[in-house]
Amino acid sequence: MEPPTSHVTNAFSDSDSASVEEGGADADADVEALRRLSDNLAAAFRSPEDFAFLADARIAVPGGGGGGGDLLVHRCVLSARSPFLRGVFARRAAAAAGGGGEDGGERLELRELLGGGGEEVEVGYEALRLVLDYLYSGRVGDLPKAACLCVDEDCAHVGCHPAVAFMAQVLFAASTFQVAELTNLFQRRLLDVLDKVEVDNLLLILSVANLCNKSCMKLLERCLDMVVRSNLDMITLEKSLPPDVIKQIIDARLSLGLISPENKGFPNKHVRRIHRALDSDDVELVRMLLTEGQTNLDDAFALHYAVEHCDSKITTELLDLALADVNHRNPRGYTVLHIAARRREPKIIVSLLTKGARPADVTFDGRKAVQISKRLTKQGDYFGVTEEGKPSPKDRLCIEILEQAERRDPQLGEASVSLAMAGESLRGRLLYLENRVALARIMFPMEARVAMDIAQVDGTLEFNLGSGANPPPERQRTTVDLNESPFIMKEEHLARMTALSKTVELGKRFFPRCSNVLDKIMDDETDPVSLGRDTSAEKRKRFHDLQDVLQKAFHEDKEENDRSGLSSSSSSTSIGAIRPRR
């Protein structure tokens, strides 16, 4: 006979077993319920077309989705998930005395949301989408390949610029919105890949970690130590980082004996004077400083400095002095072309190549200029479709230019069959060149502008191709009438023809794809009017396509001219997510 206690023990054992099973089932049910809640809330953000009527705010992202975009959001969800956003919405509601907006609610500019840091870190459309998606769903989705992968087929996409920049943008947005768990997650991810990050990209991470401050102290300390021990020069650091961080780097390098107390790692005063002259866009002052004989352009690494920090016009003027070795290396082993590949400015790259820069030269770690450019370019920018007549992305254009330069097979000979057929007819040659370049400006605006700037077309007199009509007053002094009879070649005609011819030659050399398209149009034996009446379906389609492109370009130019006069060119292009300091 079993003791009485055995029955009690068995009863408790059976009860415990049942409760464990029930507890497991309850846990599974809870997980499933949370998953459904996550999916349902995420759908409100991921499917704006279905939930637009519920959205009561929108966040405007400059440059998002290719040309700027708004993300529809719901203030109640964001306020519940982010203390920072709750404060933003509360202040705006109080200021508006409880009034609401119409047609999707109030509109918030992302840069205003990010405060002062938004001027230094450009948080992209996809990075903000990931942060907002996390606020809705509580889960981190897959990183978007178009924004996180570079176009170098040999890259592991762990520490390349697109991957690092994307994580840094998410980290900064999450920290600003006070989303602690997402901030910690992306801080850990960056810490895990720091050893694989190229030294130039460390500045980007250091800048973001410094802005995040206390929420990213581990990342800040480790990144700061790596920059201190790196071969990054003080000029580059000074242009990229705030003064308080520069002081920490100088103090650390002094304590480690990496720099001398006399110059603290900065170049001597003669070199600094040349750099300041370049910052002032004063190449004539640079020439005067060189006559003092204290230094030269190569010792001052003036071309490197101009390419990295100055307007493209200054680089061109400096090259025209013909006083610097265009293939000179800086202490880190970078040629001027390597720096230009990081800058990603097509005009600068073409200017260097036309002056003899060697695209096959490699850095100390074995990278050519084209590979540097590829490691900086996002797949979304490179493989994205560009609408005809719209500017090509600069990143893609730089890669195409460098690849073409490596092939060393520019198309030779006349611009096309039509120009060769013009023979000795100077008027015909001028008309051809003017028409070809004008068509290139419409169909391939970015490529045409690069070639025209280097050929200095803007410094010549534009031909009046009209039928005797007087040009507008503002253009009378900048046009030359080709309809004069008899036509006599003048000095201004020759200058214009030389510049236009060089434009076409540069197009042949660096933009063969575009040149082939122009060849097919310009070499058509039939004029456009008869082409429009042609019964051939293919030719009629080609005519109408061309007509649409020209008409669209005309209307866009007219609208732009109505809005404003001349547009000024931008000065310096930032590398990555961090805006350069001046």
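The chain as shown is numbered from 1 upward.
Keep in mind that glycine also has a Cβ here, set from the backbone N, Cα and C atoms.
No substitution from the list is modelled in this structure, which keeps its original residues.
The annotation domain 'BTB' is assigned in Swiss-Prot to 55-140 on the grounds of sequence analysis.
Under the DSSP three-state reduction, CYS76 (mutagenesis position) is assigned to helix. Around CYS76 (mutagenesis position), there are no C-beta neighbours below 8 angstroms that are at least 6 residues distant in the chain. Listed in Swiss-Prot as a mutagenesis experiment, CYS76 to Ala is described as follows: Nuclear localization; when associated with A-216.
Under the three-state DSSP scheme, HIS157 (Zn(2+) binding site) falls in the coil class. Here HIS157 (Zn(2+) binding site) comes close to CYS148, LEU149, CYS150, ALA163: these same-chain residues lie at least six apart in sequence, with C-beta atoms under 8 angstroms from its C-beta. The Zn(2+) binding site annotation in Swiss-Prot covers CYS150, CYS155, HIS157, CYS160, and the record cites sequence analysis as its basis.
Under the heading of mutagenesis, Swiss-Prot lists CYS216 to Ala and annotates it as follows: Nuclear localization; when associated with A-76. A helical conformation is recorded for CYS216 (mutagenesis position) in the three-state DSSP classification. Take the CB of CYS216 (mutagenesis position) and look out to 10 A: across all protein chains shown you find 24 other CB atoms.
Residues or ranges marked as salicylate binding site by Swiss-Prot: ARG436.
Helix, strand and coil residue tallies for the domain 'BTB' (55-140), in that order: 46 helix, 15 strand, 25 coil [DSSP]. The Zn(2+) site, placed at the center of the C-beta atoms of CYS150, CYS155, HIS157, CYS160, has further neighbours from the same chain whose C-beta lies within 8 angstroms: LEU149, VAL151, ASP152, ALA156, VAL158, GLY159, HIS161, PRO162, ALA163, ARG375. On the backbone, the CA of CYS216 (mutagenesis position) and the CA of CYS160 (Zn(2+) binding site) stand 21 Å apart. The Cβ of CYS160 (Zn(2+) binding site) has 25 neighbouring Cβ atoms from other residues within 10 Å, across all protein chains displayed. For ARG436 (salicylate binding site) paired with CYS155 (Zn(2+) binding site), the C-alpha to C-alpha distance reads 40 Å.
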